[in-house]
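K.L.:
A single structure is presented below for examination.
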Amino acid sequence: MGRAGTGTGGEAVAAVVAGPLLLLLLARPPPASAGYSGKSEVGLVSEHFSQAPQRLSFYSWYGSARLFRFRVPPDAVLLRWLLQVSRESGAACTDAEITVHFRSGAPPVINPLGTSFPDDTAVQPSFQVGVPLSTTPRSNASVNVSHPAPGDWFVAAHLPPSSQKIELKGLAPTCAYVFQPELLVTRVVEISIMEPDVPLPQTLLSHPSYLKVFVPDYTRELLLELRDCVSNGSLGCPVRLTVGPVTLPSNFQKVLTCTGAPWPCRLLLPSPPWDRWLQVTAESLVGPLGTVAFSAVAALTACRPRSVTIQPLLQSSQNQSFNASSGLLSPSPDHQDLGRSGRVDRSPFCLTNYPVTREDMDVVSVHFQPLDRVSVRVCSDTPSVMRLRLNTGMDSGGSLTISLRANKTEMRNETVVVACVNAASPFLGFNTSLNCTTAFFQGYPLSLSAWSRRANLIIPYPETDNWYLSLQLMCPENAEDCEQAVVHVETTLYLVPCLNDCGPYGQCLLLRRHSYLYASCSCKAGWRGWSCTDNSTAQTVAQQRAATLLLTLSNLMFLAPIAVSVRRFFLVEASVYAYTMFFSTFYHACDQPGEAVLCILSYDTLQYCDFLGSGAAIWVTILCMARLKTVLKYVLFLLGTLVIAMSLQLDRRGMWNMLGPCLFAFVIMASMWAYRCGHRRQCYPTSWQRWAFYLLPGVSMASVGIAIYTSMMTSDNYYYTHSIWHILLAGSAALLLPPPDQPAEPWACSQKFPCHYQICKNDREELYAVT
């Protein structure tokens, strides 16, 4: 069967030597353990695929993983993945292990956080490998997959889960981890085609023989048989057959070893995948010097479908347009040829086809329903089958939801409706087994009874293929009770981007990798999981309201600097503080998830105004402390605010958006204070009370607030630490505002309007002079 192996290397085979390494891989023959030898190189060709590297992120949700999509050609016999990882050299770079997930047909369903999935969700663990980065800044790993399934293969890579710490962009040193996968495909070009019921002679030497057989629609069974086996190196028939492809994470590839097996050697495959080529590899087990001769025969058992008549429906809906799965309406001439060339099942019918309408509603959003828009009739003689076409290549990025509901009046205590959901081919063996297993796929079972008339199934990221829903009526206690029984089942079949739109505590986001689109949920308020349904760390409604009140009411602390500014006639500064208080309050009221939400404007507008107000408040406070000339101060107020607005438009979360203007304002303030100290030959401000009761407490509050804002905030304590930041910022502004200008002396010159008299103070004598 297919193997997946890993290997790690050091700096000598790092990303910088990826080109020479791939040339060596191209020149080297496949390993002998995979069943290949140098003589088989004549019939094998190699192809190389690569994608641009991407910077990895620490995992917090599915959007943190970097997704790569590769197209594997048909007749591939070996995949060699070269996984290259590199990092920057610096103190910020630590040892880490990159996790790489693989899946065939759809993006891998991963769960690094160990969260729970919604009820009725079918999840298969992903196949993954780890690439450590410890002593060297570069590392690589290789993964081999023999006999891979053709079509789309997806690779997802990510760093370990994040620490949930909120860091300012540009403040803390960062480390870039870069990942690049490359794919080397070995495919066979010399392959023999097996025709149904026609023996195909084969002679095996030291290299394997590659065969393939086409399985058309409505094939119930495929029988592979080895006949007339002759070997000169051992007794019996030393041949190993490998049938079918490898699909990670699950693998149902069949391996038949005929040594010592009953003669003739046979392999029966129920419900093989329809409408595709099935690859068969024959290998000799006698060693390099022995030969084995045999004849391979493929026998197909045709399935006669009973089709639901839809002509009256089509005639009554001529003005409507449907995209129907017409392949399920009636047997085509090809199906009749299959019956003549293969074997026809003796029963009159093996399944009942129900035509299905596919309605494309939006991106990764499809609605399936029976063409007659009524329920499906389920009986006991044959399965009722519905085909869901999810083979466009763009349908694997959502979630397939299936909901069944049985008619209450028709369900009796002794009857059970059994359903199976399978890809590639329907499950038809309800009379012999209920495990929903076809030749190369483990299906998903559902059941309806008188006690449970509803059944649901959710398949995240379904594989690109035709999916089939099979239903049949069963009577476990007495089969005769089901002979005349009929149950109508209502089906609700959807492909949705996100289940329930991620609920009230999540947001469904559409992600893109080149032209491929897929969806995922981003959760809030402590909710986690695939659809934001895991409440193990969730906040209660009371906690959400308390958090909202903390973040909004803490802005009332800005009333203190507003009052101080008005009292000291700093009206422009008071206006800036009022603006900051207003938009910070309503931004945080809109930023909350769940029920405690209030948005008076769009979220983006509120966020921009909040960031602008915060930067402008710090800017005007520092400039006000500089005690500039009135005209110059207001000019700098305006210019600084315009610069902050421009920088926020360029990068809203950049650290230098606020730090740059604030440092410039601090330089102006320090220069003015130094000038006054030199001019007056004493410390400025001159009053020790000003230093002790205003400046030092204000600077201390601002320093503590900056420390909390830059180094202590996490996703868990954000509501408390950010509220403290609001209080400290507003309190420091109230303390740092300078006192008003000194009032005019009684004898200072003042202009009397409108009489145009000027009263002046005489420095030599206390007399008034009227001019």
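Counting starts with 1 at the first residue shown.
Every residue gets a Cβ built from N, Cα and C, even glycine.
Heads up, this one's the original sequence, none of the swaps are in it.
What you are looking at is a predicted structure, and each value in this text was computed from that prediction instead of being measured.
Residues or ranges marked as domain 'EGF-like' by Swiss-Prot on the basis of sequence analysis: 497-533. Annotation of the published mutagenesis SER584 to Ala in Swiss-Prot: No effect; the original residue is retained in the structure shown.
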K.L.:
Counting by DSSP secondary structure, give me helix, strand and coil numbers for the domain 'EGF-like' (497-533).
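P.N.:
Counts, helix then strand then coil: 4 helix, 17 strand, 16 coil.
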K.L.:
Test of understanding: give the count of other CB atoms lying within 10 angstroms of the CB of SER584 (mutagenesis position).
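P.N.:
For SER584 (mutagenesis position), the count of other Cβ atoms within 10 Å is 25.
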K.L.:
Along the domain 'EGF-like' (497-533), what average pLDDT does this model show?
P.N.:
91
K.L.:
According to DSSP, collapsed to three classes, what secondary structure does SER584 (mutagenesis position) have?
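P.N.:
Its secondary structure by DSSP: helix.
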